[in-house]
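Here the structure is laid out as structure tokens; the discussion comes afterwards.
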Amino acid sequence: MGACAMNPQALKGSAMLAAAMLLASGAAMADVAPQAKAPTIAKELQQAKTYTISSPPTAPLEMAKPALPALSGYTDAAMEKKIVRAKPGKISIRRMMQEDALKDFIGGDNKMAEWVVRQHGIPQAIFIDDGYMNLKDLLGKVPKQYLSETSPGVFLAKLPIVVGRKGILEIDKKTQELRLSQEAGSFLINDGQLFVRDTKVTGWSEKANGPALYKSPKEFRPFLLAWGGTETYISNTKMASFGYANSKSYGVSISQYTPNMAKVLKRPEPTGWIIDSEFSDMWYGFYCYETTGFVIKGNTYKDNIVYGIDPHDRSHGLIIADNTVYGTKKKHGIIISREVNDSFIFNNRSYDNKLSGLVLDRNSVNNFVADNEFYRNHTDGITLYESGDNLLWGNKVIANRRHGIRVRNSVNIKLYENTSMANGLTGLYGHIKDLTDTDRDIALDPFDAKVSLIVVGGELAGNGSGPLSIDSPLSVELYRVSMLAPTKSSGISFNGVLGDRQEEILDLLVRQQKAVLIDPVERQTELQD
């Protein structure tokens with residue numbers, strides 16, 4: 001689709017750009033003129049004098065690229081094998097009160113009023129329990145005022161549909177489209193096993209006789225939520241017009257139960273796969289909370305409202321691969337935030353998003369970000385906030401409006417063989433920031449105002465204000481980094497603490513082809529292993 005058409009162009013453009021800059025920069029790499037220092041950076045110069053420049057051995061920097069997880073097992077055929085159809089399920093219509101899976105939507109703050117108004121009475125839901133049910137089988141078993149076939153294969157649901165703890169619901173190609181009524185307050189809850197394959201599920205406005213298109217954050221729109229202990233599998237499906245600004249109602253959400261309920265229910269973390277599907281006009285394209293091993297592969301997330309893909313709190317072991325994310329209207333294409341650890345983000349394309357292409361945020365550590373393309377995002381290509389011990393390898397970060405790669409308050413960030421080119425500001429920008437006077441909850445999201453980087457290989461070329469700027473680093477190690485001139489200058493210039501020692505650094509890095517270690521004199525702190 002859009003991505004396929006645009007991707008080769010972006011890469012072709014970057015190759016042409018590189019060739020043009022090689023010609024334009026001429027001997028920029030061999031003959032770098034030190035720039036006159038403006039008086040305004042006196043403080044930086046004073047800091048710079050407290051750093052030593054040395055050439056460490058290169059052997060410890062030579063690292064083989066870690067293996068990425070195989071994706072061949074995550075297929076529709078493998079999904080099909082997981083469906084147990086042996087035991088027919090039971091269907092009932094029950095009141096929404098007293099149901100664990102619905103407590104979050106019924107409890108305090110007069111939450112029940114929403115459903116009373118939409119259903120014109122005591123709120124009810126359709127429940128599938130104790131076995132397998134195909135959505136088409138619900139017809140005839142559920143009164144027509146709650147679920148009807150409006151044209152062949154097109155179903156309109158006017159109540160929430162809940163897959164019970166031992167329930168299995170399959171929505172497949174027998175369903176051309178499932179429409180969840182916005183006016184009647186329909187949504188989909190998985191508390192068991194849910195399979196959505198070869199179909200279409202849409203938040204539907206009966207009034208407009210069309211999708212429940214986004215109008216405002218607080219306006220109810222149908223959504224899908226899977227709770228703790230569940231498995232959710234979606235393949236070759238189009239989902240659109242889900243979600244709004246209300247807890248767990250964001251679009252497609254996979255979430256452990258809330259802490260108080262989780263203590264009582266003791267259900268394991270939820271999991272599942274979403275493959276080869278398309279999500280558009282969602283408040284969040286994907287959200288998860290305390291989720292394990294979830295796979296998001298080969299999907300398109302386009303024109304969603306706040307985020308495309310948003311794994312959150314303490315989710316881990318995720319695979320986010322081969323996705324195309326573009327046109328996110330309010331924030332980032334992909335963001336992992338608050339202790340989302342030990343995950344793989346690779347072979348994705350994220351472009352034309354309102355803020356960054358990818359963000360690693362709030363102490364998300366030990367993640368491997370490889371072989372992605374982040375381009376034409378309206379702020380940074382890749383942003384790391386307060387998230388140390390991450391490895392970025394072989395990413396192409398091109399023509400983003402601000403920095404290519406920005407690293408804030410994050411230590412032991414390893415950047416291998418990345419290309420950061422033609423970005424509006426800096427190719428690679430490392431800095432510290434004191435967040436104590438912000439609205440941040442420091443107990444929930446602690447931070448250290450420290451930054452340290454290892455940069456090996458790759459290319460920093462043609463960025464608007466220079467290849468590299470690092471402010472107050474704990475340490476920086478550079479080796480085999482190719483740098484070409486920024487667009488606004490005849491030669492390379494470093495900003496931040498590197499500026500004062502630029503000639504020394506470039507002599508080692510470019511002319512002598514050695515590694516460079518920039519280390520504060522006062523601490524000489526080693527990078528944490």
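Just so you know, glycine gets a Cβ as well, placed from its N, Cα and C.
Positions annotated as active site, proton acceptor by Swiss-Prot, on the basis of similarity to another entry: HIS312. Within 10 Å of the C-beta atom of HIS312 (active site, proton acceptor) sit 24 other C-beta atoms, taking all shown protein chains into account.
Here the residue is the original one, while Swiss-Prot reports the published mutagenesis SER337 to Phe with the comment Loss of function. All protein chains shown were included, and the count of other CB atoms within 10 Å of the CB of SER337 (mutagenesis position) stands at 22.
Experimental mutagenesis at this site is recorded by Swiss-Prot as ASP361 to Asn, annotated: Loss of function. Around ASP361 (mutagenesis position), the same-chain residues at least 6 positions away in sequence with a Cβ under 8 Å from its Cβ are ILE335, ILE336, SER337, ARG338, THR383, LEU384, TYR385, GLU386, SER387.
Secondary structure from DSSP puts ARG408 (mutagenesis position) in a beta strand. Counted within 10 Å of its Cβ, the other Cβ atoms near ARG408 (mutagenesis position) come to 20, all protein chains included. Quoted from Swiss-Prot, the note on mutagenesis experiment ARG408 to Cys is: Loss of function.
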